[in-house]
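Copied over from Swiss-Prot, here are the features:
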BINDING   C23, C26, C125, C140  [4Fe-4S] cluster binding site
MUTAGEN   A68 to D  10-fold decrease in activity
Amino acid sequence: MDLARVHTPRGWYDDFVNRLVNCARCPRLVSYRSTVKPLRRYESWSYWGRPVPPWGDLNARVMVVGLAPAAHGGNRTGRMFTGDASAQNLFKALFLLGLSNKPYSVSRDDGVEVRCVYITSAVKCAPPKNRPTAEEVYNCSSWLREELEAVRPRAVVALGELAWRAVLKILGATTAAFKHGEVVNAAGVRVYASYHPSPLNVNTGRLTVETLAEVLRRAAADAGCL
């Protein structure tokens, strides 16, 4: 895959989102995403319940790739890494580096702006128990491939093993074992591995905001963002 860097047109992004939100390739995900029962604290919300669009700086040099939208996060708010605990951990780290203007991400109208960073996921719909099937990951791979070709990042930070494997496969790299802090060069892109900023990983001490920020810092520095 040739990922020579060029300007990413706004027209591509708008067209991409319009196509993405109407995707119905995976019957299990279509059924689940639209029938998630709101948590009590979100009973007043009208859940998004569709494929969740990526967002960020369209001229980004760093692409952050997560697993999939959270049922009560992106699937509720309609924006990836927005409205759940994983999102808050990620944005605390981005804020520490000056890559986000706020240390949180709670809704599409929260005024958050990121610099040099584009945020997306390997799977675009919330999966039951946060576990997409191999077929669902494959079905979504064409979306992520299109994003990589359009945005042409210099660095990718893969949050979690599934995102790591999905990115490397699209870039045509020999799959390297997932290890936090690992770096692989593939198709002219430096791909960084990080544990996912989930509450489980943070609460057990496997990952901290600081160790996540360090991986992001290395990627951003290598990409020329810092």
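A Cβ is built for glycine as well, from the same backbone N, Cα and C atoms used for every other residue.
No substitution from the list is modelled in this structure, which keeps its original residues.
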All-chain count of other Cβ atoms within 10 Å of C125 ([4Fe-4S] cluster binding site): 28
Residues close to [4Fe-4S] cluster site centre defined by C23, C26, C125, C140, Cβ within 8 Å: A24, R25, L29, V30, P51, V123, K124, E136, N139, W143
Lowest local Cβ density among C23, C26, A68, which the record lists as recorded positions, within 10 Å: C23
Around the Cβ of C140 ([4Fe-4S] cluster binding site), the count of other Cβ atoms that are within 10 Å: 24
Distance, C125 ([4Fe-4S] cluster binding site) to A68 (mutagenesis position) (CA atoms, angstrom): 6
DSSP-derived structure type at C125 ([4Fe-4S] cluster binding site), helix or strand or else coil: coil
